[in-house]
Amino acid sequence: MTKKLHIKTWGCQMNEYDSSKMADLLDATHGYQLTDVAEEADVLLLNTCSIREKAQEKVFHQLGRWRLLKEKNPDLIIGVGGCVASQEGEHIRQRAHYVDIIFGPQTLHRLPEMINSVRGDRSPVVDISFPEIEKFDRLPEPRAEGPTAFVSIMEGCNKYCTYCVVPYTRGEEVSRPSDDILFEIAQLAAQGVREVNLLGQNVNAWRGENYDGTTGTFADLLRLVAAIDGIDRIRFTTSHPIEFTDDIIEVYRDTPELVSFLHLPVQSGSDRVLNLMGRTHTALEYKAIIRKLRAARPDIQISSDFIVGFPGETTDDFEKTMKLIADVNFDMSYSFIFSARPGTPAADMVDDVPEEEKKQRLYILQERINQQAMAWSRRMLGTTQRILVEGTSRKNIMELSGRTENNRVVNFEGTPEMIGKFVDVEITDVYPNSLRGKVVRTEDEMGLRVAETPESVIARTRKENELGVGFYQP
């Protein structure tokens, strides 16, 4: 009888990536098959996020539902991972004694041993340590699930913004070696992946070891990824302005594989608030980066993160944020009301902005961003956009859907063989969250050519050291 695994994931793209790796790992080691139905599962895993308000209570609310399943099936294994697990540790079991496994973002690779331990002597396991980059050495080979893929290039963050829990839950910055990253991407390209999204809490701080022992920069890595045959688009998230250096901007100037879209969090337009947040940059410095980017790539579109109602934020501070939004002309944003995260410096600040005022500021900010986003979309009306076709449309299974370079979802009529390929689409309608168009050119009509297959690149560039260990040498 097939053993089944159910994973519920909350939070960022890093968590989505981690959950996919958990599924691949437990399939390889235990033969667990994913199920969307928790009642069918032999193992339930909750991959948590501590960024949102009341994150801990949300976890225990979900665990309360799963407790009923465990009462019906005592052999059911329940595990809690992610950032809340890293923060709370053994405290989770004090409130939910039926939880069998507690693991952090850096110990998910040990899940097979944890499950074996629980199956063996029924003793609970808690492992929320930070074992450097070990987890990537223990994960199975990547499996493509469509033409796009996430690839983690680093873990953790050293910035210690006063509102953020990431350095405490994921540890400080650790970069994967470049050959590991490039080999994983080449394997994905061999399976039909055309677009990769490089992940990290602060990707532009990547300083990975190269095959010759030197230390690479993020700009170096972007160019190496762009050189992999079969990879036509590169995205990355998330970045910090303080390390968005000129060499990265130069990659936008000379590397067409890097898309004309950037998510660069700023959080506030007030230097006073930025200082309270520990952001180490000013609004003017942020705008200077954007000016350089648009000089290198005039059509680039920018999204950002904003926190409203941070302790001490005045009406004047908020107006400065609104001015920054207008000056930069952001395309979209992830914007939130401040809520204190336990254990962070901001949690000790006086939360002196009334709740109704926070809500009003958030509404004003989001309305302005939505207006700007719609204006950007209207400029695309009547233009021809190159779309990477990802699959069927969520709105209509008889239609296809894909994304433009600037991250717009486009729905259109097409045929199944277009999935995983590029098509040129004329934009005919504009909606708040998507565009609509008609195909004017298929990939076969574009004259695109792959000079060398990903399989041959892997075979040609694979080397072995004196111990017989293979590595990828560009």
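Every residue gets a Cβ built from N, Cα and C, even glycine.
Don't expect the noted substitutions in this model, because it carries the original residues.
What Swiss-Prot lists as [4Fe-4S] cluster 1 binding site is CYS12, CYS49, CYS83, and the listing cites sequence analysis. Residues within less than 8 Å, Cβ to Cβ, of CYS49 ([4Fe-4S] cluster 1 binding site) and separated from it by at least 6 positions along the same chain comprise TRP10, GLY11, CYS12, ASN15, ALA55, GLY82, CYS83, VAL84.
Feature annotation from Swiss-Prot assigns [4Fe-4S] cluster 2 binding site to CYS157, CYS161, CYS164; the stated evidence is sequence analysis. Remark: CYS164 ([4Fe-4S] cluster 2 binding site) has CYS157, ARG341, THR344 as non-local neighbours, by Cβ distance under 8 Å and separation of at least 6 in sequence.
Feature annotation from Swiss-Prot assigns domain 'MTTase N-terminal' to 3-120. Per-residue confidence over the domain 'MTTase N-terminal' (3-120) averages out at a pLDDT of 91.
According to Swiss-Prot, the domain 'Radical SAM core' annotation covers 143-375, on the basis of sequence analysis.
According to Swiss-Prot, the mutagenesis experiment GLY79 to Asp carries the following note: Loss of activity. Counting Cβ atoms from all protein chains shown, GLY79 (mutagenesis position) has 24 others lying within 10 Å of its own Cβ.
CYS83 to Tyr appears in Swiss-Prot as a published mutagenesis result, with the remark: Loss of activity.
Among the sequence features in Swiss-Prot, the mutagenesis site ARG233 to His is noted as follows: Loss of activity at elevated temperature. Under DSSP, ARG233 (mutagenesis position) is assigned to a strand (E or B) in the three-state scheme.
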DSSP residue counts for the domain 'MTTase N-terminal' (3-120), split into helix, strand and coil: 64 helix, 22 strand, 32 coil
Coarse DSSP state, helix versus strand versus coil, of CYS157 ([4Fe-4S] cluster 2 binding site): coil
Distance from CYS161 ([4Fe-4S] cluster 2 binding site) back to ARG233 (mutagenesis position), taken between C-alpha atoms, in Å: 31
Between CYS161 ([4Fe-4S] cluster 2 binding site) and GLY79 (mutagenesis position): CA-CA distance (Å): 29
Entry from the recorded positions list CYS12, CYS83, CYS157, CYS161 having the most other CB atoms no farther than 10 A: CYS83
